[in-house]
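Straight out of Swiss-Prot:
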type	residues	note
MUTAGEN	Glu30 to Ala	Reduces ATPase activity by 62%. Displays 60-fold increase in spontaneous mutation accumulation
MUTAGEN	Asn34 to Ala	Reduces ATPase activity by 84%. Displays 11000-fold increase in spontaneous mutation accumulation
VARIANT	Asn41 to Ser	In strain: SK1 and YJM421
MUTAGEN	Gly97 to Ala	Displays an increase in spontaneous mutation accumulation
VARIANT	Ala401 to Ser	In strain: YJM320 and YJM421
VARIANT	Asp458 to Tyr	In strain: EAY1068
VARIANT	Asp475 to Asn	In strain: YJM339
VARIANT	Tyr513 to Phe	In strain: SK1
VARIANT	Arg818 to Lys	In strain: SK1 and YJM320; forms a non-functional heterodimer with MHL1 from strain S288c, resulting in an accumulation of mutations in spore progeny of crosses between these strains
MUTAGEN	Gly851 to Glu	Confers a strong defect in the repair of primer strand-specific 1-bp loops during DNA replication, but not during meoitic recombination. Does not impair heterodimer formation
MUTAGEN	His857 to Arg	Confers a strong defect in the repair of primer strand-specific 1-bp loops during DNA replication, but not during meoitic recombination. Does not impair heterodimer formation
Amino acid sequence: MTQIHQINDIDVHRITSGQVITDLTTAVKELVDNSIDANANQIEIIFKDYGLESIECSDNGDGIDPSNYEFLALKHYTSKIAKFQDVAKVQTLGFRGEALSSLCGIAKLSVITTTSPPKADKLEYDMVGHITSKTTTSRNKGTTVLVSQLFHNLPVRQKEFSKTFKRQFTKCLTVIQGYAIINAAIKFSVWNITPKGKKNLILSTMRNSSMRKNISSVFGAGGMRGLEEVDLVLDLNPFKNRMLGKYTDDPDFLDLDYKIRVKGYISQNSFGCGRNSKDRQFIYVNKRPVEYSTLLKCCNEVYKTFNNVQFPAVFLNLELPMSLIDVNVTPDKRVILLHNERAVIDIFKTTLSDYYNRQELALPKRMCSQSEQQAQKRLKTEVFDDRSTTHESDNENYHTARSESNQSNHAHFNSTTGVIDKSNGTELTSVMDGNYTNVTDVIGSECEVSVDSSVVLDEGNSSTPTKKLPSIKTDSQNLSDLNLNNFSNPEFQNITSPDKARSLEKVVEEPVYFDIDGEKFQEKAVLSQADGLVFVDNECHEHTNDCCHQERRGSTDTEQDDEADSIYAEIEPVEINVRTPLKNSRKSISKDNYRSLSDGLTHRKFEDEILEYNLSTKNFKEISKNGKQMSSIISKRKSEAQENIIKNKDELEDFEQGEKYLTLTVSKNDFKKMEVVGQFNLGFIIVTRKVDNKYDLFIVDQHASDEKYNFETLQAVTVFKSQKLIIPQPVELSVIDELVVLDNLPVFEKNGFKLKIDEEEEFGSRVKLLSLPTSKQTLFDLGDFNELIHLIKEDGGLRRDNIRCSKIRSMFAMRACRSSIMIGKPLNKKTMTRVVHNLSELDKPWNCPHGRPTMRHLMELRDWSSFSKDYEI
């Protein structure tokens, strides 16, 4: 047995240091925390080669007393707390005494500090935090900490850092932005020195400003667009009694005013005021930047109920007593625990919803350009010029139909009062006779149409509820009444004709002639697709027809369409199964009640079909005997299947076995192992898969599968053509977005965006657009460029070569759809095998670009209980 022994102090220090400082972001965060705790109002951070060479953090804080030089970089030496109980009352960002000690363990650390300028001391520390050298220098009051050669003694981390230092620098800037926004009294300056020695200003804020000004300084002039100040109070005093025994034993807790104040800025709920991503969501607790995913999720859910296409920009600070939170959770102290979190989230959600309910909805107003207005005027003039020749004759028809409709209480349109009275399905007459798809085709674009009143639709005797329709105002006085049929689909105009509907009914209502024991009989019947052939009494049938005709005359246009569809469905060929008895509305039919027909009677046969029935007793007995035998066989097979099911259940009493049995997993490699059975309905491929003695049956959509393969092929190999601009267009970006562009130039070039990087310009203004992608009539602009930046930031970085903006993705999806195997095409086995095997090469083979699933599981063949139900009588 291996002997237990103690790890030496140096190795322990190296192990624990790697847990505290994990990347560039945590290293910079610890330095900023120390500067803020030192009461500094000016913090300057200088990166050399994006932090790959060194990081320097300078402040004008209190400085370090010479008596503390020896303990400055030792593990767990701090001036913030003296005992564990102090953690619940700590007001500083740091308190554990691990930051500088951990930095010594993974990098080279030097400190320049003074409390009485201009004389200052420069201190250098070794890996365990001991002073190796002390020299005298000069500086203003404050402290400068220099961290160089980060992760120099950790080969794996150093190699990873050298590969991803720009990406880590971008993440680090996001953290610094969070500090700069909430600390309005501190001036932040962030610089980067390139390997060539050029110093670039990346981020800067003003001292003694406000959160509003800091947001504008960090994110530019448009940073405050759509934001609104918020000040909410969450009253949790009703929950104090429940918390007293569950969360704390402090008797003074009952005297505490348990209210949380939420202050800051959040996006308005109007469309266009939010953002397309969650890149600007910051939560603070007592001005401490934290990662509070639960609260942010609540904000996003509430915002989605008002604006379901965007995400809110969130800058919220929670002010509450320190005794109600626990910040000692993770080494970076960015994850906190909140007492009675569920109640806090529920009250916050309700309060935020009430806040948004009080807001007024602000819609962006679209202003038409002068060219659009002129084009609409020309269109409207041409339309009315074309109609002027037939206007007089239409007016005559209009007045005639108007008078007739008024006398018969039919529908008419009153253009002055905006009221439509509609009954009995009479058409409305219009001066325009065209098959227009919508009103704007005639009267112009949305710039000339205002919807400010309602049109009341009175159905008269119809049972359809009253509808309110928007009225339309135009400058033209020629529009009086609108014909509803002008806006209907021409294909359905013939269907709704009453004459044709009645003619179809005559075909359906022809009598049926049949022969029983040599005598011919005639009966009226109705043939429907749902019920088959149904016999009805003469009086009842005539009464029903009268009711149907009356109801048809009073029905609406929609009812006429539905009726016509049902009529067409009724006249479809129906296969009559002689094993199924004909349905009859009468309880019994005696032979004497049938009307005998003479031998010389001439008549038309119903669809040329003759129904022959042999009603002999012998056949009935034979059928009954066969039915009993079949029923016994079916019952026996059912019992055997039930026994197998019970046996399987008994074998799956173990939870793991049961879960494994009920769980079906399919990997991309399984597509290569699937065997093609055949094609179903000229649209689907039936395949089988054998895994662990299980035979699964799958159905594969031939069109969706081939479309997905073609789509991902286009995504991977297509390089978009681009159109050069006459003058290169400068692109104003935030520092983080610019770094994303610089780190992913091949992705933008593949999407057709040709860029030029001017290293002499300041950060945020170095990118210039040389050309835009082009494809026939599709236009691209800076919005697509910004969308591509967002998609790259959201991507995990594994397959960035396939990132495309939404317009290009839609074009690829359409091309892939049109070039794929269509539904209805017969396939041979070789083609079906190729389609199925291609799915194994795709990144995400489970859905086509339009969302259709490529495959579904049908059953496990081993558990198939055959078609026993089909043989039941």
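Quick reminder: no glycine exception, Cβ is built from N, Cα and C everywhere.
None of the noted substitutions appears here; every position holds its original residue.
These figures come from a predicted structure and were not determined experimentally.
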Among the recorded positions Asn34, Asn41, which residue has the largest number of other Cβ atoms within 10 Å of its own Cβ?
Asn34
Out of Asn41, Gly97, Arg818, Gly851, His857, which of these recorded positions is nearest Glu30 (mutagenesis position) by C-alpha distance?
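Checked the recorded positions Asn41, Gly97, Arg818, Gly851, His857; minimum Cα distance to Glu30 (mutagenesis position) goes to Gly97.
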Among all protein chains shown, how many Cβ atoms are found within 10 Å of the Cβ of Arg818 (variant position), not counting that one?
10
Please determine which of the mutagenesis positions listed here (Gly97, Gly851) has the lowest count of neighbouring CB atoms within 10 Å.
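Result for the mutagenesis positions Gly97, Gly851: minimum number of other Cβ atoms within 10 Å at Gly851.
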Just to verify a number: CA distance, His857 (mutagenesis position) to Arg818 (variant position), in angstrom, no decimals.
27
I'm trying to understand the geometry here, so how far is the Cα atom of Asn41 (variant position) from the Cα atom of Arg818 (variant position), in Å to the nearest whole number?
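Here the two Cα atoms lie 63 Å apart.
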Between C-alpha atoms, which of these recorded positions comes nearest to Gly97 (mutagenesis position): Asn34, Arg818, Gly851?
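Nearest in space to Gly97 (mutagenesis position), counting only the recorded positions, is Asn34.
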Give me the CA-CA distance between Asn34 (mutagenesis position) and Gly851 (mutagenesis position), in Å, as a whole number.
51
Please report the DSSP secondary structure of Asn34 (mutagenesis position), reduced to three states.
helix
How far is it from Gly851 (mutagenesis position) to Arg818 (variant position), counting Cα to Cα, in Å?
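A Cα-Cα distance of 16 Å.
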Counting other CB atoms within 10 A of each CB, which of the mutagenesis positions Glu30, His857 comes out lowest?
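Per-residue Cβ counts within 10 Å for the mutagenesis positions Glu30, His857 bottom out at His857.
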What does DSSP assign Arg818 (variant position), in three states?
helix
What does DSSP say about His857 (mutagenesis position): helix, strand or coil?
strand
